[in-house]
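To start, the structure itself, in structure tokens.
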Amino acid sequence: MARSPRIRIKDNDKAEYARLVKNTKAKIARTKKKYGVDLTAEIDIPDLDSFETRAQFNKWKEQASSFTNRANMRYQFEKNAYGVVASKAKIAEIERNTKEVQRLVDEKIKAMKDKEYYAGGKPQGTIEQRIAMTSPAHVTGINRPHDFDFSKVRSYSRLRTLEESMEMRTDPQYYEKKMIQLQLNFIKSVEGSFNSFDAADELIEELKKIPPDDFYELFLRISEISFEEFDSEGNTVENVEGNVYKILSYLEQYRRGDFDLSLKGF
């Protein structure tokens with residue numbers, strides 16, 4: 001393979017190099033002064049005579065031009081009233097991810113809203129009606145985030161939390177893991193409510209047999225499958241024990257196939 005010929009520096013190369021160096025240094029200085037962000041490590045400024053080939057020089061010119069281009073949001077910044085600085089690229093990414101999470105949550109609520117929910121062994125309305133009486137997050141265990149507003153971010157730690165949370169929640173596996181954790185947490189809640197109660201032990205074993213997505217729908221549709229029923233200090237022992245028997249009755253119906261779990265895998 002033939003080697004690329006060594007570059008011959010022309011006057012127009014010198015002029016373009018000087019212009020790009022000037023613009024690059026000005027960009028670095030301006031960003032440091034206005035936003036406190038040091039971009040020195042983001043772009044090299046080699047001596048002109050260090051380029052061995054025209055290809056090397058052209059590649060650097062592209063990098064320098066991109067670095068100083070106002071359309072490159074990676075190197076454009078905003079500073080809010082709390083002194084938090086972020087690149088416009090990061091702000092736009094969090095906004096996109098937030099919108100995607102909102103879309104996913106809306107889809108999930110739409111898929112479940114017409115399902116009946118039960119209390120005391122009887123249908124009491126739809127999940128949508130239950131949500132209207134409380135909130136989507138209370139019923140579904142899924143929080144719908146508000147629109148991202150950078151002007152309200154008070155600290156860098158809050159910005160990182162929002163960035164990481166929204167990115168994580170765009171992954172479909174997030175919701176699968178959440179269903180698994182919800183089931184485990186509920187089982188622990190039942191376990192922590194009794195020292196010795198045969199029916200509770202039976203309930204725990206039955207709950208462990210249920211696939212997480214089935215459990216999630218049962219959690220949505222059966223009011224007795226609720227953390228409040230077991231964690232509330234106001235509940236008497238008799239009430240909690242009675243709730244165990246109610247849930248066991250529901251699970252017997254579940255095993256017989258009396259519940260249409262059409263949200264499975266949604």
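Using N, Cα and C of the backbone, Cβ positions are placed for all residues, glycine too.
Annotation of the mutagenesis experiment K25 to A in Swiss-Prot: Loss of nuclear localization; when associated with A-27. According to DSSP, K25 (mutagenesis position) is assigned to a helical segment. For K25 (mutagenesis position), the Cβ neighbour count at a 10 Å cut-off comes to 14, with all displayed protein chains included.
In Swiss-Prot, the entry for mutagenesis K25 to A states: No effect on TP-DNA amplification activity. No effect on in vitro DNA-binding. The structure shown retains the original residue.
Every protein chain considered, the tally of other Cβ atoms within 10 Å of the Cβ of K27 (mutagenesis position) stands at 19. Quoted from Swiss-Prot, the note on the mutagenesis of K27 to A is: Loss of nuclear localization; when associated with A-25.
For the mutagenesis of K27 to A, Swiss-Prot gives this note: 88% loss of TP-DNA amplification activity. 80% loss of in vitro DNA-binding. Impaired nucleoid localization. The structure shown keeps the original residue.
Swiss-Prot documents F227 to V as a published mutagenesis change and attaches the note No effect on the placement of the 3' terminus of the template strand at the polymerization active site. Sequence-distant neighbours of F227 (mutagenesis position) (same chain, 6+ residues apart, CB-CB distance under 8 A): N185, F186, S189.
Recorded in Swiss-Prot as a mutagenesis result, F230 to V carries the remark: Formation of TP-dTMP is directed by the third nucleotide of the template strand instead of the second. For the recorded site, F230 (mutagenesis position), the DSSP three-state label reads helix. Around the Cβ of F230 (mutagenesis position), a 10 Å sphere holds 21 further Cβ atoms from the protein chains shown.
Under the heading of mutagenesis, Swiss-Prot lists S232 to T and annotates it as follows: Complete loss of priming activity.
Among the mutagenesis experiments that Swiss-Prot reports, R256 to K is described with the note: 80% loss of primer activity. DSSP classifies R256 (mutagenesis position) as helix under the three-state reduction. Here R256 (mutagenesis position) comes close to no residue that lies at least six apart in sequence on the same chain with a C-beta under 8 angstroms from its C-beta.
Quoted from Swiss-Prot, the note attached to the mutagenesis of R256 to T states: 90% loss of primer activity.
Listed in Swiss-Prot is the mutagenesis experiment R256 to M, annotated as follows: 90% loss of primer activity.
Around G257 (mutagenesis position), a 10 Å sphere centred on its CB holds 8 further CB atoms from the protein chains shown. Record note (Swiss-Prot), mutagenesis G257 to A: 60% loss of primer activity. The unchanged residue is displayed.
Here Swiss-Prot notes a mutagenesis experiment, G257 to D, with the remark: 90% loss of primer activity.
Within 10 Å of the C-beta of D258 (mutagenesis position) we count 9 further C-beta atoms, all protein chains included. Among the mutagenesis experiments that Swiss-Prot reports, D258 to E is described with the note: 45% loss of primer activity.
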K25 (mutagenesis position) to G257 (mutagenesis position) - Cα separation in whole Å: 70
Inter-residue C-alpha distance, F230 (mutagenesis position) and D258 (mutagenesis position) (nearest angstrom): 25
Whole-number Å value for how far G257 (mutagenesis position) lies from K27 (mutagenesis position) (Cα to Cα): 67
